[in-house]
Amino acid sequence: MAAGGLSRSERKAAERVRRLREEQQRERLRQVSRILRKAAAERSAEEGRLLAESADLVTELQGRSRRREGLKRRQEEVCDDPEELRGKVRELASAVRNAKYLVVYTGAGISTAASIPDYRGPNGVWTLLQKGRSVSAADLSEAEPTLTHMSITRLHEQKLVQHVVSQNCDGLHLRSGLPRTAISELHGNMYIEVCTSCVPNREYVRVFDVTERTALHRHQTGRTCHKCGTQLRDTIVHFGERGTLGQPLNWEAATEAASRADTILCLGSSLKVLKKYPRLWCMTKPPSRRPKLYIVNLQWTPKDDWAALKLHGKCDDVMRLLMAELGLEIPAYSRWQDPIFSLATPLRAGEEGSHSRKSLCRSREEAPPGDRGAPLSSAPILGGWFGRGCTKRTKRKKVT
């Protein structure tokens with residue numbers, strides 16, 4: 001035994017005492033928790049005495065309860081009543097008219113009307129997986145631009161919106177007719193694969209989801225560049241990755257737009273990811289010089305306290321009212337006029353079997369030769385950019 005130290009038996013005895021105290025503390029915590037769940041009138045004198053002697057534990061448990069309730073409220077969807085929503089839309093319309101430089105930030109909530117599930121909503125992919133429920137969705141290539149997508153395109157045509165920054169990978173902004181220069185798809189586009197060996201990078205727009213074989217840190221699609229023969233890669237930025245491609249991420253334009261914006265409209269985004277991008281929020285500017293923020297979302301967002309106005313409503317409902325208030329007609333989406341067909345690079349001979357995803361057709365009756373895609377149906381989400389997100393969340397759930 002070292003001088004002044006404890007013997008082995010003394011250390012073991014001290015450890016037993018420590019564990020006993022911890023167990024006694026846990027048991028006391030359980031007792032106090034059970035008592036706090038009772039109404040005050042139902043508590044016995046002995047229970048009242050125990051609470052009085054355990055003030056620190058009572059404070060800790062009450063704090064935990066408040067935090068749980070707060071998190072629960074944040075996940076709830078709240079809808080403004082129709083009259084209140086119309087009043088807020090009138091205020092939003094005034095802001096849109098008076099904005100000198102309006103930038104729109106969009107999230108998964110603008111595509112739920114196209115049958116593409118979001119992640120964090122009450123019926124979102126991660127929410128359902130956390131509840132142990134299965135997740136299914138229709139073929140994502142069957143999705144079409146929603147009323148919100150088409151409204152944004154019209155607002156850009158009317159020079160009321162200068163730029164769109166999107167978290168979505170579904171390509172619906174591109175397919176709505178919004179110019180490539182007006183979009184920053186920060187997390188990629190499921191229809192675009194690129195050759196990073198060519199300078200500048202050579203893009204290939206396809207009429208099918210190119211991400212069937214790709215995953216986190218594994219981006220090769222199985223096809224090669226028509227010019228240099230290098231393996232093509234998808235453009236998706238998965239959770240845990242940092243996007244490095246110039247296009248379609250277009251970070252340079254997003255940063256420039258944010259720096260010039262005097263108004264930002266957030267549509268259908270939880271902002272839990274976008275809030276982590278300081279360049280989008282002009283945080284280096286004094287508060288008085290930052291853009292005014294307008295948020296459309298049914299749930300709480302971490303930017304609510306900074307918003308000039310929060311509208312609790314579905315994106316399509318709000319945009320329908322907004323366009324009416326602005327006196328603008330919402331263009332109907334036309335599959336025949338979808339820009340993706342003029343932008344797309346056809347597969348070369350021998351590449352037809354390089355994917356099994358359903359290809360887009362100009363009409364639903366038309367099917368390209370060799371297309372092995374299944375008809376529109378609700379089925380488990382497997383593979384691709386969306387399926388990988390589901391798989392990753394499932395793995396996290398098992399670990400925790």
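Quick reminder: no glycine exception, Cβ is built from N, Cα and C everywhere.
What you see is a predicted model, and the numbers here were worked out from it, not measured in a lab.
The domain 'Deacetylase sirtuin-type' annotation in Swiss-Prot covers 82-329.
Look at Swiss-Prot and you will find 107-126, 167-170, 268-270, 297-299, Cys315 tagged as NAD(+) binding site. In the three-state DSSP scheme, Gly268 (NAD(+) binding site) is classed as coil.
In Swiss-Prot, a published mutagenesis experiment is listed as Ser111 to Ala, annotated Catalytically inactive mutant; abolishes activation of pre-rRNA synthesis. Abolishes deacetylation of DDB1. Abolished histone desuccinylase activity; when associated with Y-187.
Listed in Swiss-Prot is the mutagenesis experiment His187 to Tyr, annotated as follows: Abolishes deacylase and deacetylase activities and activation of pre-rRNA synthesis. Abolished histone desuccinylase activity; when associated with A-111. Annotation for His187 (mutagenesis position): spatial neighbours Ser166, Gln167, Asn168, Cys169, Ile236, Val237, Gly243, Leu249, criterion Cβ-Cβ under 8 Å with sequence separation of six or more.
Among the features that Swiss-Prot reports, active site, proton acceptor is placed at His187, with the record citing experimental evidence. In the three-state DSSP reading, His187 (mutagenesis position) counts as coil.
Around the Cβ of Cys198 (Zn(2+) binding site), the same chain contributes Cys225, Lys227, Cys228, Thr230, each under 8 angstroms and 6 or more positions distant in sequence. Here Swiss-Prot flags Cys195, Cys198, Cys225, Cys228 as Zn(2+) binding site, drawing on sequence analysis.
The note that Swiss-Prot attaches to the published mutagenesis Arg388 to Lys is: Decreased methylation; does not affect histone deacetylase activity.
In Swiss-Prot, a mutagenesis experiment is listed as Arg388 to Phe, annotated with the note Mimics methylation status; impaired histone deacetylase activity.
Surrounding the centroid of the Cβ atoms of Cys195, Cys198, Cys225, Cys228, where the record places Zn(2+), the chain contributes additional residues within 8 Å, namely Thr196, Ser197, Asn201, Arg202, His226, Lys227, Gly229, Thr230, Leu232. In three-state terms derived from DSSP, Cys195 (Zn(2+) binding site) belongs to an extended strand segment. Candidate binding-site residues: Cys195, Cys225, Cys228, Leu298. Fewest other C-beta atoms within 10 angstroms, Cys228. Cβ-based neighbour count (10 Å, all protein chains) for Ser111 (mutagenesis position) stands at 26. Cβ-based crowding with a 10 Å cutoff singles out Gln167 as the top-ranked of the binding-site residues Ser115, Gln167.
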